[in-house]
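*Asks:* So that we are looking at the same thing, I have put the structure below in structure tokens.
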Amino acid sequence: MSRIIMLIPTGTSVGLTSVSLGVIRAMERKGVRLSVFKPIAQPRAGGDAPDQTTTIVRANSTLPAAEPLKMSHVESLLSSNQKDVLMEEIIANYHANTKDAEVVLVEGLVPTRKHQFAQSLNYEIAKTLNAEIVFVMSQGTDTPEQLNERIELTRSSFGGAKNTNITGVIINKLNAPVDEQGRTRPDLSEIFDDSSKAQVIKIDPAKLQESSPLPVLGAVPWSFDLIATRAIDMARHLNATIINEGDIKTRRVKSVTFCARSIPHMLEHFRAGSLLVTSADRPDVLVAACLAAMNGVEIGALLLTGGYEMDARISKLCERAFATGLPVFMVNTNTWQTSLSLQSFNLEVPVDDHERIEKVQEYVANYVNAEWIESLTATSERSRRLSPPAFRYQLTELARKAGKRVVLPEGDEPRTVKAAAICAERGIATCVLLGNPDEINRVAASQGVELGAGIEIVDPEVVRESYVARLVELRKSKGMTEPVAREQLEDNVVLGTLMLEQDEVDGLVSGAVHTTANTIRPPLQLIKTAPGSSLVSSVFFMLLPEQVYVYGDCAINPDPTAEQLAEIAIQSADSAIAFGIEPRVAMLSYSTGTSGAGSDVEKVREATRLAQEKRPDLMIDGPLQYDAAVMADVAKSKAPNSPVAGRATVFIFPDLNTGNTTYKAVQRSADLISIGPMLQGMRKPVNDLSRGALVDDIVYTIALTAIQASQQQQ
């Protein structure tokens with residue numbers, strides 16, 4: 001399983017792209033098999049322009065980098081309260097583009113005035129991907145003490161010390177020149193007097209490492225060389241007219257000089273990397289710059305303001321200087337207006353500046369903690385947690401691969417029809433709708449649903465008679481006759497069950513209008529239990545915000561014996577494994593360990609012993625109270641030696657009353673989604689729906705059924 005590292009910026013202008021590139025290079029140096037994932041595009045120019053980091057990675061490496069979701073699409077989903085849909089799209093995009101990677105580097109959103117939702121969305125994405133969080137921040141005007149306070153404040157907004165996925169922090173632009181607002185202000189221009197020069201607050205990286213509340217995984221000092229931009233980038237920013245191209249694509253601008261004085265007072269600024277800004281009616285400055293160029297000084301560029309046409313005689317005089325590669329370009333604005341435009345120049349790395357990108361990567365990588373990078377590919381002891389969007393995505397993918405047929409006896413029920421259409425569209429399963437074709441098509445049309453490929457409609461009136469003989473044969477020991485069989489086959493659940501029994505379909509889903517008893521009774525009579533199973537039980541998949549839990553049994557067995565409870569535990573653990581959840585089974589009771597007595601506790605204790613004996617490969621412990629099973633701090637005091645306490649993923653309730661009450665209380669109080677009940681122990685998969693099931697509930701139950709069918713047939 002890939003390690004997922006998410007870089008989350010704490011503010012604007014922290015240099016997120018530079019840090020991402022540096023971490024990528026640090027991983028490349030260690031031979032890490034890496035993939036880069038930007039969930040949501042955030043182009044600086046706004047709109048749906050290409051994302052900066054993703055474009056740079058694609059243009060400058062062979063690393064796989066997924067196409068991010070467009071910001072306009074994300075904003076549309078958020079404005080229509082569809083954050084769950086957004087998270088599912090992100091997890092789908094993640095899985096589609098990060099296969100075979102040892103480490104996936106995820107880049108979060110930068111919080112801006114326009115995107116004030118960035119941090120809350122970053123937190124949701126981190127939870128969805130179960131990512132290890134690394135904050136990226138710049139020093140700004142902070143002293144070491146203030147910086148540590150800001151680190152602690154940032155951690156608290158992401159769950160604080162309880163969030164064990166917070167791995168550390170990377171401090172960028174350490175000891176950079178900043179203004180009073182903490183914005184980086186490199187002194188490119190000589191136009192300002194000393195009173196406006198930026199300040200530098202010195203911090204020792206070694207001392208910062210010692211005092212930081214989080215591990216400092218990188219402390220990157222400010223480097224002026226990294227912002228040296230190409231002359232062509234300046235020309236593009238100003239929308240300038242190029243007079244002489246020269247080396248405009250490779251010359252670097254390291255300072256800006258406004259030539260308002262006489263030549264003798266400006267000669268010291270005629271140096272390599274200078275952008276000389278002068279009015280186009282100052283031929284003396286132009287000629288002086290040309291002389292410097294002919295003497296080997298690689299001036300960054302010459303910028304002419306005012307829009308004056310260059311005298312042809314001057315151009316002729318400067319030909320040899322132009323031939324040295326001196327870039328010259330012109331704007332129509334005056335010098336003052338031009339200076340204002342230059343101050344708004346974006347110092348970010350352009351996507352096509354390969355040389356600068358390489359320099360940034362090498363420089364930043366030198367300051368990323370090498371031990372941390374090495375640890376990313378070491379054997380991880382982090383237990384796997386499956387987030388709800390990841391779980392739902394996994395259901396869809398596994399069902400697609402299974403390619404199964406699922407019969408829906410309530411074929412003309414509106415929610416069922418809609419769910420069948422969704423399953424067909426997503427390729428989850430081929431749904432067989434039982435019902436009158438005209439009525440089913442009418443229901444579909446009334447909902448704007450198109451029933452195309454991937455959906456079959458079977459008219460019970462046409463096929464019912466063909467199943468009479470088989471039903472009589474299966475139930476002849478119970479006195480079944482043909483007239484009674486015909487009467488029972490009027491029930492579409494019975495008809496669908498016989499289709500399943502004869503392998504015409506792979507699974508059955510019902511319950512949107514039928515009771516649980518009506519759904520389960522025919523399969524129990526005709527399909528019966530799987531080999532090795534003495535009972536049928538059920539589980540609910542509880543989709544908590546950060547993790548998926550398995551609850552059993554909350555729907556079938558009123559008061560199981562110790563032996564039955566042990567079997568339910570084993571069935572539930574196997575179901576967890578089948579759906580990608582690492583099973584740590586808590587046998588629940590009202591007391592923990594040996595602290596309680598009584599028949600109820602003894603039943604759970606005996607069930608735990610039996611389950612452990614039957615399946616020593618599974619992690620099973622009990623009796624445990626619910627809080628001891630889920631809360632690490634409670635587990636330390638109540639069950640310090642338990643391998644399950646504080647980290648359980650599968651919860652086995654002692655009876656139906658406790659299980660059903662707890663399931664509904666957790667579901668309602670936490671306002672979370674649950675999927676189920678999924679029946680366990682059947683020879684072939686049959687699943688029951690709640691009569692209040694939503695369309696999505698039906699879709700995921702169909703997916704569960706298809707996956708069960710695939711696993712049972714292996």
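Keep in mind that glycine also has a Cβ here, set from the backbone N, Cα and C atoms.
At each noted site, the model still has the original residue.
Take a look at what Swiss-Prot says about it:
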MUTAGEN   Arg252 to His  Increases speed of forward and back reactions by 2-3 fold. Not inhibited by NADH
MUTAGEN   Gly273 to Asp  Increases speed of forward and back reactions by 2-3 fold
MUTAGEN   Met294 to Ile  Slightly decreases speed of forward and back reactions
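So that I understand the layout, could you describe where these features sit and how close they are to other parts?
*Replies:* Same-chain residues at least 6 positions away in sequence with a Cβ under 8 Å from that of Arg252 (mutagenesis position) are, in sequence order, Ala228, Thr229, Arg230, Ala231, Gly273, Gly300.
DSSP assigns Gly273 (mutagenesis position) to coil in the three-state reduction, outside any helix or strand.
The secondary structure of Met294 (mutagenesis position), as reduced to three states from DSSP, is helical.
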*Asks:* Far apart in sequence but close in space: which same-chain residues, 6 or more away, have a Cβ under 8 Å from Met294 (mutagenesis position)?
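*Replies:* Correct list: Arg320, Ala321, Thr324.
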*Asks:* Take the Cβ of Gly273 (mutagenesis position) and count every other Cβ within 10 Å, whichever protein chain it belongs to.
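*Replies:* Total other Cβ atoms inside 10 Å, all chains included: 17.
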*Asks:* Under a three-state reduction of DSSP output, how is Arg252 (mutagenesis position) classified: helix, strand, or coil?
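*Replies:* Its secondary structure by DSSP: strand.
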